[in-house]
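**Student:** According to Swiss-Prot:
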MUTAGEN   M44 to L  Abolishes binding to 5'-ATTGTT-3' DNA sequence. Does not affect ctnnb1-binding
MUTAGEN   N45 to I  Abolishes binding to 5'-ATTGTT-3' DNA sequence. Reduces binding to the nodal5 promoter. Does not affect ctnnb1-binding
MUTAGEN   R55 to G  Abolishes binding to 5'-ATTGTT-3' DNA sequence
MUTAGEN   W78 to R  Abolishes binding to 5'-ATTGTT-3' DNA sequence
MUTAGEN   A93 to S  Does not abolish binding to 5'-ATTGTT-3' DNA sequence
MUTAGEN   P105 to A  Abolishes binding to 5'-ATTGTT-3' DNA sequence
Amino acid sequence: MYSMLDTDIKSPVQQSNAPIGGPATPGGKGNASTLDQDRVKRPMNAFMVWSRGQRRKMAQENPKMHNSEISKRLGADWKLLSDSDKRPFIDEAKRLRAVHMKDYPDYKYRPRRKTKTLLKKDKYSLPGNLLAPGVSPVASSVGVGQRIDTYAHMNGWTNGAYSLMQDQLGYSQHPAMNSPQMQQIQHRYDMSGLQYNPMMTSAQNAYMNAAASTYSMSPAYNQQSSTVMSLASMGSVVKSEPSSPPPAITSHTQRACLGDLRDMISMYLPPGGDASDPSLQNSRLHSVHQHYQSAAGPGVNGTVPLTHI
């Protein structure tokens with residue numbers, strides 16, 4: 001098929017002398033007739049020579065059959081033919097090709113342009129929608145890249161600003177994390193450092209007091225004897241009043257606790273000896289009362305704990 005450039009190069013004498021593959025439609029438009037005259041058809045092959053008569057015959061027998069279905073049936077029938085049956089059609093195709101080469105020596109087969117479906121697919125693609133019709137795909141891709149670069153510079157942010165922002169917002173270790181206090185907290189579960197918070201409820205205070213009296217790991221508590229630890233556990237069971245333990249226990253407090261322990265043990269001994277003395281009993285009760293007051297401390301919201309129970 002000749003393009004418009006080839007038809008301009010050809011001389012008008014050759015166009016007038018060249019045979020046309022098909023007659024022009026008499027009632028057609030001028031533009032359609034011009035295209036039919038300019039287009040040079042390919043020479044028919046053996047199958048086309050054979051199917052020309054068979055197609056017409058099959059179309060007359062089956063008027064409602066589609067042309068594509070007729071072509072499928074003709075192709076299957078052509079494959080069933082033997083070489084001897086195909087020979088005359090092959091010879092006719094060779095003769096037509098020789099005549100075509102003689103009439104059009106500079107003929108070069110050029111495939112048809114894209115069909116309407118392919119053009120429609122290109123039209124609804126991304127570059128086709130963004131640009132006006134008639135722009136080449138290379139120019140469309142360049143235009144899309146330029147638009148992306150334009151949006152990247154909006155609001156004062158450059159193309160590399162996002163990476164810089166991520167570097168600036170990266171999580172860095174605070175210098176205070178390397179301090180000895182923080183390392184001590186990280187490597188030790190110290191319950192003695194907890195302080196009383198007025199916003200805590202009574203249930204939370206009771207839980208923290210029980211945990212502090214049972215699982216405390218401060219050096220002052222580690223120096224106590226097993227007797228003092230048993231006293232602390234007994235005090236936590238008997239005394240359910242919420243209180244916070246002191247951060248450290250001095251030697252004076254340890255001696256007081258040992259004295260209170262002796263008094264509490266002598267209270268439950270059978271009467272006799274020194275235990276029957278009323279003055280000793282009063283001193284024991286007074287020491288136990290002082291022990292509960294020192295252990296309880298100020299109550300919740302500054303109220304006096306119920307030590308008389």
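One is the number of the first residue shown, and numbering goes on along the chain from there.
Even glycines carry a Cβ here, placed using N, Cα and C.
Nope, none of those substitutions made it into this model, it's the original residues.
Quick one: how deep are these features, and who are their neighbours?
**Tutor:** Long-range neighbours of M44 (mutagenesis position) (same chain, six or more residues apart, CB within less than 8 Å of its CB): R52, A93, L96.
Under the three-state DSSP scheme, N45 (mutagenesis position) falls in the coil class. In the shown protein chains, 16 other C-beta atoms lie within 10 A of the C-beta of N45 (mutagenesis position).
Within its own chain, R55 (mutagenesis position) has I70, S71, L74 as residues 6 or more apart in sequence whose C-beta sits under 8 angstroms from its own.
For W78 (mutagenesis position), the same-chain residues that are 6 or more apart in sequence and have a Cβ closer than 8 Å to its Cβ are F47, W50, S51, K86.
Cβ neighbour count for A93 (mutagenesis position) (all protein chains, 10 Å cutoff from its Cβ): 19.
Sequence-distant contacts of P105 (mutagenesis position), defined as residues of its own chain at least six apart whose C-beta falls under 8 angstroms from its C-beta, are absent.
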